[in-house]
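Engineer: The structure under discussion is supplied below as C-alpha cells; questions concerning it will follow.
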Amino acid sequence: MASITFRTPLSSQEQAFYNQKFHQLDTEDLGVVTGEAVRPLFASSGLPGQLLSQVWATVDIDNKGFLNLNEFSAALRMIAQLQNAPNQPISAALYESTPTQLASFSINQNPAPMQSGSATGNTNNTDIPALSSNDIAKFSQLFDRTAKGAQTVAGDKAKDIFLKARLPNQTLGEIWALCDRDASGVLDKSEFIMAMYLIQLCMSHHPSMNTPPAVLPTQLWDSIRLEPVVVNQPNRTTPLSANSTGVSSLTRHSTISRLSTGAFSNAASDWSLSFEKKQQFDAIFDSLDKQHAGSLSSAVLVPFFLSSRLNQETLATIWDLADIHNNAEFTKLEFAIAMFLIQKKNAGVELPDVIPNELLQSPALGLYPPNPLPQQQSAPQIAIPSRASKPSLQDMPHQVSAPAVNTQPTVPQVLPQNSNNGSLNDLLALNPSFSSPSPTKAQTVVQNNTNNSFSYDNNNGQATLQQQQPQQPPPLTHSSSGLKKFTPTSNFGQSIIKEEPEEQEQLRESSDTFSAQPPPVPKHASSPVKRTASTTLPQVPNFSVFSMPAGAATSAATGAAVGAAVGAAALGASAFSRSSNNAFKNQDLFADGEASAQLSNATTEMANLSNQVNSLSKQASITNDKKSRATQELKRVTEMKNSIQIKLNNLRSTHDQNVKQTEQLEAQVLQVNKENETLAQQLAVSEANYHAAESKLNELTTDLQESQTKNAELKEQITNLNSMTASLQSQLNEKQQQVKQERSMVDVNSKQLELNQVTVANLQKEIDGLGEKISVYLTKQKELNDYQKTVEEQHAQLQAKYQDLSNKDTDLTDREKQLEERNRQIEEQENLYHQHVSKLQEMFDDLSQRKASFEKADQELKERNIEYANNVRELSERQMNLAMGQLPEDAKDIIAKSASNTDTTTKEATSRGNVHEDTVSKFVETTVENSNLNVNRVKDDEEKTERTESDVFDRDVPTLGSQSDSENANTNNGTQSGNETANPNLTETLSDRFDGDLNEYGIPRSQSLTSSVANNAPQSVRDDVELPETLEERDTINNTANRDNTGNLSHIPGEWEATPATASTDVLSNETTEVIEDGSTTKRANSNEDGESVSSIQESPKISAQPKAKTINEEFPPIQELHIDESDSSSSDDDEFEDTREIPSATVKTLQTPYNAQPTSSLEIHTEQVIKYPAPGTSPSHNEGNSKKASTNSILPVKDEFDDEFAGLEQAAVEEDNGADSESEFENVANAGSMEQFETIDHKDLDDELQMNAFTGTLTSSSNPTIPKPQVQQQSTSDPAQVSNDEWDEIFAGFGNSKAEPTKVATPSIPQQPIPLKNDPIVDASLSKGPIVNRGVATTPKSLAVEELSGMGFTEEEAHNALEKCNWDLEAATNFLLDSA
C-alpha cells in the first residue's frame, strides 16, 4: 500500500500549523478528515477548484475519501507550493520539499477571481444572492417540461436532472435537504427552482456554497415570484432584479463556447434593452464587421445566428422581426434587436408576433427621444416586414448546410456530447454552467486572422479590442458532415451563390460555434399585421441551407472573435443589470393591469404604425447610400444574370436529352433521392474534412516550428536545470544525511541518557536494598552461628548417646548368651509338662460336668455382649463429654464405687499372690537394675517429673486407656472368681472407667488441642473417631503405671526355683520377664472396641509364656533404621493409635500362684476366643491346637486391683464379627513386616497333648499376640507431624525399636544416629532415680515448633513469642511471622 513520504521532514512550525488545522476539522477525534470537512478550507486557499481536486487526488492515494494527518499535511504543503507558483505541475514532488512559506487561508477569499461589473456591485460574496428573474424563467420552463402539468416533480425525476450537474452526491443531498422543506420526497415549483439555483451556484463555485447553510433565509425564498409571463402584451413589464442574469458567468473560467452560449442564454423576461446590452451587441457587431461597412450581410449573419442552436423557423421569425428596414443586411440596430430576441428565446420566453413597443422604445436603441409618457409617439412609423415576404424554408432542425467552397478554418471547441432530446438538453440549454468547466487563465484572448484581437478580462468584466499581429487561425475541430451544395430557387439566392467565392474569405473570418442546445419551440402563426413585400429588396435568407449534425456543433468560421464578443456582451449585461437594479423601469403610467387591458389593442396598432414610420424614415435617410450600393449590386447582378443565362442555355440544350431519360428515371428518383441527399451530406463532410485537414496541417506546421523552437529552448533550460538539480540534489542529500546522522546521534544520546538515569536509579535502589539485606544477613548469620553452636552441642550429646547405646548393645549380646542358657533350661522344663497330662485329664472330666452350665452362661454372655456394646457407646459419649470438660451427673457415685472395687481387687490380688511375692520382687529388682532398660525408665521418670500441670502438649489428655485397663482387670477378676462372671456389675465398670479419666489430682483430664499427636495424626487415622481415645489412653497408661508400679511388681516372677515344679515356674517367669522388659509401658492393644482377645490372653498366662523359647536376636533385634511406610498405616481395619496391654504382667502373676485345677465356664469361653485370634504367622487351626494343649497347664491368675473392672464382659468375644476383625487385625499386623515380631516357636508334641486333653488356654503357643501390635503403632505414628520424643518413648518403650529419635523437621542438618528406642519397664518409683540426660535437641512439641520456625529464618525469641500469641499453633504462628516480616 502506497503512503505519503516526505523527502524533507516536516518542520516544527509546519507540524504545529498542520496539526492545528487538522484538529479543527477533525471535531470527533477520529484521526481522519473527510472531503466535505476540508472543502471550505481548501476553497479559502484561493486556488481554482480543478487544482484543488488534483491536489486531493494526489494525496488520497488509496481513494479512501478521507485523509489522515500525514496526507492532510501533504495536501497543505502542495497548496502552499501552488500559492507561491500556480503554474507548477501537480505531482508528489510538491509535498516532498518544504515550501518557502506556509499555506494561507482566508475564509472570505473567493477561490477564483470575481468580476465586479460596476461600481455598485459591492455585495458580500458569502451570502447567497437573490434569484434573478432570468433564473426563475429558465428553471420554471424546465420544471414545466419535466412535471408535464403536475404541481410537483417526483424525486427520481429531479434526481436524474440534478445528477447531470456532475456535483458530488453529498452536495446534492444537502441541496435537496435545504429545498425539500416539508420532507415529502417531491419538489414543487418554487423548491425545484431553488434547488436548480443552488446547483448553479455550486457549479459556478460561488463562495456562498462552499459551506452550504443549515437553513435557507426567508428573503431568498421570497425572491422567487412565480408570475405568469405575458408575451402578447408588450406593455406589461417586469422589473429587473438585482441579479438579472444570475452568477453563472461571474465566477467561471469561461471558454469561447461558454461565452458565446452566454450571449444567447442571458435574457430577462422584460422587453427593455439596456445600454450595457446594446454596447455588448455593438461590440459583437463590430467584431463581425471586418470591412467596417456598418452592416452585415446574410452570409455573415446566418452562420452566426445558427450557432445559437435555435431551429430555422425560429431564426426566420427573429430575422423577420428584426429586419425593420426590410433588406438583406443588418445594421447595429437590427442586429441588437435580433440578438435580444435570440436571448429571449433561449430564456424560454415565447416570441411575440410583432416587436414589443417596450423594445422599440428602449433608450439604448435611440429610435425615440426620452419621454416618460408612452402616448407621445411622434416618431415616424416604419413598415414592419411580415413573414409573407420570407421565402419557403425547408425545416431541418438538426442540420444546416454551409457553402461548399467554405474552406475557412474555425476555432477548436471543447463541447460535451449531448443528445438533442431529454431533460439534459433542457438543462444545458437553460444554464451553460452545467457543462464541465475547463481550466483557463483569468484572461481569455481570442484572435482571428485580422489585426484585431478580442480580450476579455474576468476581473473587470470589460471587453476590449487590441491591435495585434496577424496570426494563423486555429484549425477546425467540428464536423462538417452536414454541409451540402445548396441551389436556391430565388434570384437573390442565386446571386448569393455567385458571390460565394468573393465571400469565402469573409466567411472564414466570421465563423464560430456555440454549445447551447435549444429547447423545442412551438411554431407561431403568421403576424396578424401583414405588409406588402418590396420586390426590389432581397428576401429573408434561407436558414435551411445550413445543417447541424447530431452530437456535433458546427458553424461558420468567425467563431473566435464572435464568441468572445458575445461572451463579453453576456457578462457585461449581467453585471450591468445587477448594478442598475431599478435603473430602468417601465415608464408607462398605464401599465397597470386594468389600463393595459383597455389599451392593448390600441397599443398594438400604434406599435405597428410606429414600426412602419420608422422603417420608411430609415429608408429615406439611407437612400443615397443604398444608391451607390445598388449600382454595384446591379453590376454584380447583371454579371450573375449573364452567367445564369449561359447556364440556362446549357440546361435547355440538355433538356431534350433528359426528357427521355426522365421518364425512365422518375420511378428511381424517389428511391435515389434519399441516397443522393446522404451522398451530398457525405460530400459536404468530405470537403469540410479536407479543408479542416488542410487548415490543421498549416496550423500543425506552424505549431511544429514553434514547438521545435520552444523545444530547443526548453532542452537548454532542462539541461541547465538538470545540472543545477544535480548539484542541489547532492547538496540536499549531504544535508539530509547530516541531519539524519545528527538526529540519530541525538536519539542515541537521549536514549543513553535515559538509560544511564534508569541505571543510576536502579543501582541506588540496589545499594539501599543490599544495605538492608546486609544488616538482615548479619543478624541471620549471628543467629545461625548461635544455632550452629547449639547443633554442635546436640551432636556431641548424640555421639555420647550413641557410644552409650553401643555399650548397651554389648550388654545385650551378653544377655543373649544368658537367654540361650535359659532356653536350654526351658527345654528341660518341657519334660515337666508330661507330668501334668494326668492333671489336665482330670480337668477335662470336670469340664464335661460344667458343659451344661457353659451353655447357659453362653446365652447370658450374648445378652451381656449387647449390653456391653451399649455401655461402650455410652462410655464413648461420656468420654467425649469429659474431653470437653463436662462432668457426668453421677460422677461422685462412680468415683466411690471405683475406689471400693479397687480396694477389693487389691486385697484379693494380695491374698492370692503373696506366695511367691517376695521371690519375684527380688528377681525383678535384680534383673531390672542390671538391664539397660533401667536407664531409659529413669529418663522417662525424670521427664515426667519435669513436666508441669499446664503443659498442654504432654499430659492431661483424656484417653480411653482406662477403659481397656478396666476391661483387662475385670477380665482377670472374672477369671479368678469363677461363676462371678455370670453377673457382672456394670456400675462398677463405669466407676472404674471414670476413675481412669481422672488425673492424679482427681480432676478430669482436659484434652490438649495443640498436641502434636492430636493435631498431626497420621492420614490413616485423622478421620477416625477413636483418635481422642488413643490420646487419652496414653496419658492414662502413664499415670496408672506411675501410681501402681509397686503393686504390679509384687505379682511379677523374678528368680529360679529349686524344686522341679518351681523350676518350671521359674523358667516361665524368666521368660515372661523378658516380655515385661520389652513392653512394660504398653498397657493394652486395643484391637477392637471390645476387649475379647485381651481378656482371653490374660486368663491363660501360663500358656502364653510357654512358647517363649526364643533367641536373643528374636526378642531383642539388632539396631536398625526405622522405615516408615505411609501406605502401610491403613492396612489394618482399625488404624487407631493403640497401646499394648500389660499382658506379661498378668501372665507372671498367674504363674506365681499354685496350680489349682478348677475348670470354669470362663476358661471355656476364652479358649474359643483365643482360637478366633490367631497369632501372626499362624493359622487358626494351629492356634486352636495350641490352645487346647495350653489348656492342660492353665492356672488361675492372681487378681490385681483392676480385676473387677468390666467383670464378666468377656462374653462379647462370642460375636464372630469382632473375632474376624481381631483376626484381620493380627493378620494385617503380621503382614506389615514389623521388625519387632517374635519368632513362632512350634512345639508339636506339646500342642497335640494340649489338644487331646482339651486344656482351656487363652493364648496360642505360636507367639505372643501383644508383640505385633506395636508395629501398627509404629506405622500409625509415621505422620511427619512433630511428636514429642517423650511421647514416643512412652508409647513404644520396651519394644526393642532400633531407632530412638524421630526425624526432626527443624534440624535437618543433624545426622540421624541409629539409636534404639528407649525401653520403659515397669519398676518401682524408687528405682527410677538417676541422672537426667540432657538430650540437647528439640524433643517436645513446643521446642520442635520453635526450632521449625527458627529454621525458616526467624529468631528463637520471635518464634517463641509468636507461638505464645497464637496459643502454640504452628501454622498460625508461621502466618503471623510472615505477615509481620
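Quick reminder: no glycine exception, Cβ is built from N, Cα and C everywhere.
For all the noted positions, this structure keeps the original residue and models no substitution.
Note that the structure is a prediction, hence the values are computed from the model and not measured.
Sharing the features that Swiss-Prot gives for it:
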- 47-82: domain 'EF-hand 1' (DOMAIN)
- 167-202: domain 'EF-hand 2' (DOMAIN)
- 276-311: domain 'EF-hand 3' (DOMAIN)
- 1338-1380: domain 'UBA' (DOMAIN)
- TRP56 to Ala: Abnormal spatiotemporal behavior (MUTAGEN)
- TRP176 to Ala: Abnormal spatiotemporal behavior (MUTAGEN)
- TRP319 to Ala: Abnormal spatiotemporal behavior (MUTAGEN)
- MET1352 to Ala: Reduced ubiquitin-binding (MUTAGEN)
- LEU1370 to Ala: Reduced ubiquitin-binding (MUTAGEN)
- THR1374 to Ala: Enhanced ubiquitin-binding (MUTAGEN)
- LEU1378 to Ala: Reduced ubiquitin-binding (MUTAGEN)
Engineer: Per DSSP, how many helix, strand and coil residues does the domain 'EF-hand 3' (276-311) have?
Structural biologist: 22 helix, 1 strand, 13 coil
Engineer: Show me the subset of TRP56, TRP319, THR1374 whose Cα is within 10 Å of MET1352 (mutagenesis position); these are the mutagenesis positions I mean.
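Structural biologist: Those close enough are THR1374.
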Engineer: How many neighbouring Cβ atoms, not counting its own, are there within 10 Å of the Cβ of LEU1370 (mutagenesis position)?
Structural biologist: 25
Engineer: Could you break down the residues of the domain 'EF-hand 1' (47-82) into DSSP helix, strand and coil, giving a count for each?
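Structural biologist: Helix/strand/coil tally for the domain 'EF-hand 1' (47-82): 25 helix, 3 strand, 8 coil.
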Engineer: CA-CA, which of the mutagenesis positions TRP56, TRP176, LEU1370 lies nearest LEU1378 (mutagenesis position)?
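Structural biologist: Out of the listed candidates, the nearest Cα belongs to LEU1370.
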Engineer: Just name the winner among TRP176, TRP319 (the mutagenesis positions) by count of other CB atoms within 10 A of its CB.
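Structural biologist: Output for this query is TRP319.
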Engineer: Starting from the Cβ of MET1352 (mutagenesis position), draw a 10 Å sphere and report how many other Cβ atoms land inside it.
Structural biologist: 12
Engineer: Measuring C-alpha to C-alpha, could you say which of the mutagenesis positions TRP56, TRP176, LEU1370, THR1374 are within 10 Å of TRP319 (mutagenesis position)?
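Structural biologist: So the list reads none.
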Engineer: For TRP56 (mutagenesis position) and THR1374 (mutagenesis position), determine the Cα separation and express it in whole Å.
Structural biologist: 74
Engineer: Counting by DSSP secondary structure, give me helix, strand and coil numbers for the domain 'EF-hand 2' (167-202).
Structural biologist: 25 helix, 2 strand, 9 coil
Engineer: Hey, how far is TRP176 (mutagenesis position) from THR1374 (mutagenesis position), Cα to Cα, in Å?
Structural biologist: 81
Engineer: Which ones in the same chain are close to THR1374 (mutagenesis position), with CB under 8 Å and 6+ residues apart in sequence?
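Structural biologist: In sequence order, the residues whose Cβ lies under 8 Å from that of THR1374 (mutagenesis position) (at least 6 apart) are LEU1349, MET1352.
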Engineer: How many helix, strand and coil residues does the domain 'UBA' (1338-1380) contain under DSSP?
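Structural biologist: With helix first, then strand, then coil, the domain 'UBA' (1338-1380) has 32 helix, 0 strand, 11 coil.
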Engineer: Within 10 Å of the Cβ of LEU1378 (mutagenesis position), how many other Cβ atoms can be counted across all chains shown?
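Structural biologist: A count of 11.
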Engineer: So what's the average pLDDT for the domain 'UBA' (1338-1380)?
Structural biologist: 87
